[in-house]
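The substrate binding site annotation in Swiss-Prot covers Glu19, His116, Lys206, Val252 and is backed by similarity to another entry. Where Swiss-Prot documents Cys26 to Ala as a mutagenesis experiment, the accompanying text is: No effect on enzyme activity. Rescues the common polysaccharide antigen (CPA) biosynthesis to the wild-type level in cells having knockout of this gene. One entry in Swiss-Prot concerns the mutagenesis experiment Asp172 to Ala. Its note says: Residual catalytic activity using GDP-D-Rha as a donor and GlcNAc-alpha-PO(3)-PO(3)-phenylundecyl (GlcNAc-PP-PhU) or GalNAc-PP-PhU as acceptor substrate. Cannot rescue the common polysaccharide antigen (CPA) biosynthesis in cells having a knockout of this gene. Record note (Swiss-Prot), mutagenesis Asp174 to Ala: No effect on catalytic activity using GDP-D-Rha as a donor and GlcNAc-alpha-PO(3)-PO(3)-phenylundecyl (GlcNAc-PP-PhU) or GalNAc-PP-PhU as acceptor substrate. Rescues the common polysaccharide antigen (CPA) biosynthesis to the wild-type level in cells having a knockout of this gene. The unchanged residue is displayed. Looking at Swiss-Prot, you'll find the mutagenesis Asp253 to Ala noted as follows: No effect on catalytic activity using GDP-D-Rha as a donor and GlcNAc-alpha-PO(3)-PO(3)-phenylundecyl (GlcNAc-PP-PhU) or GalNAc-PP-PhU as acceptor substrate. Rescues the common polysaccharide antigen (CPA) biosynthesis to the wild-type level in cells having a knockout of this gene. For the mutagenesis of Asp254 to Ala, Swiss-Prot gives this note: Residual catalytic activity using GDP-D-Rha as a donor and GlcNAc-alpha-PO(3)-PO(3)-phenylundecyl (GlcNAc-PP-PhU) or GalNAc-PP-PhU as acceptor substrate. Cannot rescue the common polysaccharide antigen (CPA) biosynthesis in cells having a knockout of this gene. The structure shown keeps the original residue. Quoted from Swiss-Prot, the note attached to the mutagenesis of Asp256 to Ala states: 15% catalytic activity of the wild-type using GDP-D-Rha as a donor and GlcNAc-alpha-PO(3)-PO(3)-phenylundecyl (GlcNAc-PP-PhU) or GalNAc-PP-PhU as acceptor substrate. Rescues the common polysaccharide antigen (CPA) biosynthesis to the wild-type level in cells having a knockout of this gene. The annotation that Swiss-Prot gives for the naturally occurring variant Ala259 to Thr reads: In clinical isolates: GKK-1 and GKK-3; colistin-resistant.
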Amino acid sequence: MRVLHFYKTYLSETVGGIEQVIFQLCESSGSWGIDNHVLTLSSDPHPPVVPFGGHVVHRARLDLQLASTGFSLSVFKQFRELAAEADVVNYHFPWPFMDLVHFLTGMNKPSVVTYHSDIIRQRVLLKLYRPLMSRFLHSVDRIVAASPNYFSTSDVLRQYREKTRVITYGLDKDGYPKPATQRLEHWREKLGPRFFLFVGVMRYYKGLHILLDALQGTDYPVVIVGAGPLQAELYAQAAALGLRNVHFLGRVDDEDKVALLQLSYAMVFPSHLRSEAFGISLLEGAMYGKPMISSEIGTGTSYINIHGETGLVVPPSQPAAFRQAMRWLWEHPQQAEEMGRNAEARYRQLFTAEEMGRRWSELYRELLEEKASSRYVKAAR
């Protein structure tokens, strides 16, 4: 069975949570007999077809980028051709231009939307886009949310309860590198035996300014991995607050990231807005058996991190509450270790890539069977 995935960006040209989810979905469902192809936009689409892991990436030229939305003229032809060869089309939402491609190409294959996030920030544009969005979501056969938390709190998904399913994101730990002893010793010597860790892009919804405010007047060692548009602003904030034990490492490679995950004491994840729909790096912390601190924003973060079991969940945008949670974990190492074990057990139970691949392959086959059944009914009339 061939599945066509469609999203505006993809690895390795851009690295983000959605791209990583698509990769894990393609690789994990591939072991269940799914032939995955990804169509995406690229500023340099040469070569246009690239084998990537166990799947294939097709690239169309990016002609225009406006309000985080990529546009392309050539993608209409490529999508029409690739969709004709596919058994199922898997759209990755949100991307308004994708909706146009869906309708203007007359796509009539079984279709599913992976609903990664509500549209949060572009509220003015959302008013213009809403009629098209509603028509698009109404037209597809299934919608998939990544957590029951997000499904129950999304005003959009509430309108499509009958066709919406929940399949959580999953990670393959075996696919992560195993850091060399020298690499581990390097970071242990540089950072010390215990530190809190944040991993992620420095975006507006990540709440890093809240984390820095929470550290004022404390000396907890905190390691921040990642870069992004707020980098200079956060550096300035840390300096203004006189924070001497915050280590900004910028981007690191995967081996260094795993080394830091293994060595860390606990994960801090201060995202305070619903734009943080799941939290892949939070799940990575659980995968490596770390207790977590996150905020209650009604999304998948509180499906990964269960308060009092795998870590602590605090109200969003409250530095004092975040500071108190950090203090509690720091002063209760035995309980923190137990929470870390619980976090890893929860990952193994719910969030493995194998489980994600199995459930998605079942959904794809269900869609094909429904299509075949509807054709049979029509032919019998």
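Including glycine, each Cβ sits where the backbone N, Cα and C put it.
Ranked by Cα separation from Asp172 (mutagenesis position), the binding-site residues Glu19, His116, Lys206, Val252 are led by Glu19. For the substrate site listed in the record, the two most distant Cα atoms among Glu19, His116, Lys206, Val252 lie 25 Å apart. In this structure, the C-alpha atom of Cys26 (mutagenesis position) lies 11 angstrom from that of Glu19 (substrate binding site). The closest partner of Glu19 (substrate binding site) among the recorded positions, by CA position, is Asp254; the full candidate set was Asp174, Asp254, Ala259.
Asp256 (mutagenesis position): 18 other CB atoms within 10 A of its CB, across all protein chains.
The Cβ of Glu19 (substrate binding site) has 21 neighbouring Cβ atoms from other residues within 10 Å, across all protein chains displayed.
Counting other Cβ atoms within 10 Å of each Cβ, the binding-site residues His116, Lys206 show the lowest value at His116. Asp174 (mutagenesis position) counts 9 other C-beta atoms within 10 Å of its own C-beta, drawing on all protein chains shown. Rounded to the nearest whole angstrom, the C-alpha distance between His116 (substrate binding site) and Asp253 (mutagenesis position) is 25. When the recorded positions Cys26, Val252, Ala259 are compared by the number of other CB atoms within 10 angstroms of each CB, Val252 has the fewest. Here the mutagenesis positions are Asp172, Asp254, and the one whose Cβ sees the fewest other Cβ atoms within 10 Å is Asp254. Here the Cα atom of Val252 (substrate binding site) is found 10 Å from that of Ala259 (variant position). Over all protein chains present, the Cβ of Asp253 (mutagenesis position) has 10 other Cβ atoms lying within 10 Å.
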